[in-house]
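K.L.:
Grabbed the feature section from Swiss-Prot, which reads as follows:
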type    : residues                                                               : note
BINDING : T138, V139, T140, N159, K324, H380, G381, T382, V383, A384, D385, N399 : NAD(+) binding site
BINDING : S157, P158, N159, G160, A161, M162, R163, R193, Y200, K275, D319, D343 : D-threo-isocitrate binding site
BINDING : D319, D343, D347                                                       : Mg(2+) binding site
MUTAGEN : D385 to R                                                              : Decreases affinity for NAD(+) 3-fold. Decreases affinity for NAD(+) 78-fold; when associated with H-386
MUTAGEN : M386 to H                                                              : Decreases affinity for NAD(+) 78-fold; when associated with R-385
Amino acid sequence: MTRVERGRVLARAIERAVAHRASARRWTTTTRTPAWMVTGWMGGRGVDRSTAMTRFERCGSTASSKITAAPMVYVRGEEMTAYVMDLIRSRWIEPRVDVGGWETFDLRAKNRDDTEDRVLRDVIEAGKRIKAIFKEPTVTPTADQVKRLGLRKSWGSPNGAMRRGWNGITISRDTIHIDGVELGYKKPVLFERHAVGGEYSAGYKNVGKGKLTTTFTPSEGPDAGKTVVVDEREIVDEEAAVVTYHNPYDNVHDLARFFFGRCLEAKVTPYVVTKKTVFKWQEPFWQIMRTVFDEEFKAQFVAAGVMKEGEELVHLLSDAATMKLVQWRQGGFGMAAHNYDGDVLTDELAQVHKSPGFITSNLVGVHEDGTLIKEFEASHGTVADMDEARLRGEETSLNPLGMVEGLIGAMNHAADVHNIDRDRTHAFTTKMRTVIHQLFREGKGTRDLCGPSGLTTEQFIDAVAERLDA
């Protein structure tokens, strides 16, 4: 598929997603799922496949009025966030939704070790097939955790493998807003972080004094097979690190279309962020973004009243973007950046907007057929310190909103992609979000927003469950 054809297919996919038009294809599979892929949800204890299927069948057979959840990949994590998601599934979801179509994978560090990371490879394959994924926060083990958990090695973050496996183009991180509750930004802020390339896929070696030569051998074209020198330098330090990485630009066209399409839908002003004055190799990122905007979106932004006639797409240096995120508290803008800059800037975005718990995180990839693969998760980690307090018997108060927004996004996307019980799924997820927002407005939320009088983790879960029944 050529880049132009790919762009057209992606544009159609984005239009379908924005308009919420569902695919007519119903998901089916005859794939046999290994027993170790499925885990128990309460307390993190593993169960075999037959036990899990018995539970699924029981969910679907006892209440015909239950919503039928569309096929979705559910990735289990660990520590405090896994505990809270266990509660949410048992108290909010499973009494009302038949989740028999979900494929659940145990991505805890111990299971990755036990399966030699086969579970991660199976998650990626399932994600390609099903196209809708929810992932709980997971642990990337430190050296101390490797010893404590009895692991054979320090397994790397699964995120990079997922981004590559699903042909990731962007990680979307947006502000979450609750009417009547003051957070950071008054209006929505959208952020697109290039999902691949940069330091995250780097190779490195610790070295001493010597000569460093970086070479490249083209695999096609007139110079195929001929090695060329990219860089050559003397290292004079006794201790140094040599790092190599590359930035792929083929999928920046897809990133641009997705970013500008979302900004247009939300009616917010787009900005492109680089450090191209210093890092000259970042220039193509800006040029591609500007070309796609000028040729495909500029007139639409003017027609929608988001930009004025003659107004150009604005480039921001990453230094300036850092300041603008603090200054533009009114919100109403979008930014797109390289992988590393996007990582740093979205951390700042989260702090301005109260905490990472009020930021969404959505990996968007493109299937080989041109349709979108979407993986949803919280933008924060496993909250290990709070889990340690819970295990000591202390009260905790974890705000689950970021994780719930991820679950809502995954369930809605699954229903849209597979066209299964779509209307009831959207109605249920909307009610779930509405109830959470109501409780926060009434001062009955978790303590990060409601102070010492706020509810504990378990009290908040129960409060939402009661209103879902109302």
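Don't overthink the numbers, they just go from 1 along the chain as shown.
Glycine is no exception: its Cβ is also placed from the backbone N, Cα and C atoms.
If you look for the noted substitutions, you won't find them, since the model keeps the original residues.
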K.L.:
Can you tell which of R163, K324 has the most other C-beta atoms within 10 Å, given these are the binding-site residues?
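P.N.:
Top count of Cβ atoms within 10 Å goes to R163.
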K.L.:
If you count Cβ atoms within 10 Å of the Cβ of D319 (D-threo-isocitrate binding site), leaving out that atom itself, what do you get?
P.N.:
12
K.L.:
State the three-class DSSP label for N159 (D-threo-isocitrate binding site), counting H, G and I as helix, E and B as strand, and everything else as coil.
P.N.:
helix
K.L.:
Expressed to the nearest Å, what is the distance separating A161 (D-threo-isocitrate binding site) and T140 (NAD(+) binding site) at their Cα atoms?
P.N.:
13
K.L.:
Taking the Cβ of D347 (Mg(2+) binding site) as the reference point, list residues of the same chain whose Cβ is under 8 angstroms away and which are at least six residues distant in sequence.
P.N.:
P356
K.L.:
For V383 (NAD(+) binding site), list the number of other Cβ atoms lying within 10 Å of its Cβ atom.
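P.N.:
So the number of other Cβ atoms within 10 Å of V383 (NAD(+) binding site) is 23.
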K.L.:
For the binding-site residues listed here (T140, S157, N159), tell me which residue's CB has the most neighbouring CB atoms inside 10 Å.
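P.N.:
Result of the Cβ crowding comparison: N159.
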K.L.:
Roughly how many angstrom lie between the C-alpha atoms of R163 (D-threo-isocitrate binding site) and G381 (NAD(+) binding site)?
P.N.:
18
K.L.:
What is the interatomic distance between the Cα atoms of D385 (mutagenesis position) and Y200 (D-threo-isocitrate binding site), given in whole Å?
P.N.:
26
K.L.:
Measure from the Cα of D343 (Mg(2+) binding site) to the Cα of every one of the recorded positions T140, D319, M386, then give the nearest.
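P.N.:
Comparing Cα positions, the candidate nearest D343 (Mg(2+) binding site) turns out to be D319.
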K.L.:
Would you mind pulling the DSSP three-state label for D319 (D-threo-isocitrate binding site)?
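P.N.:
Where D319 (D-threo-isocitrate binding site) sits, the three-state DSSP reduction gives helix.
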K.L.:
Let me know the DSSP-derived helix, strand or coil state of T140 (NAD(+) binding site), please.
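P.N.:
T140 (NAD(+) binding site) sits in coil per DSSP, no helix or strand.
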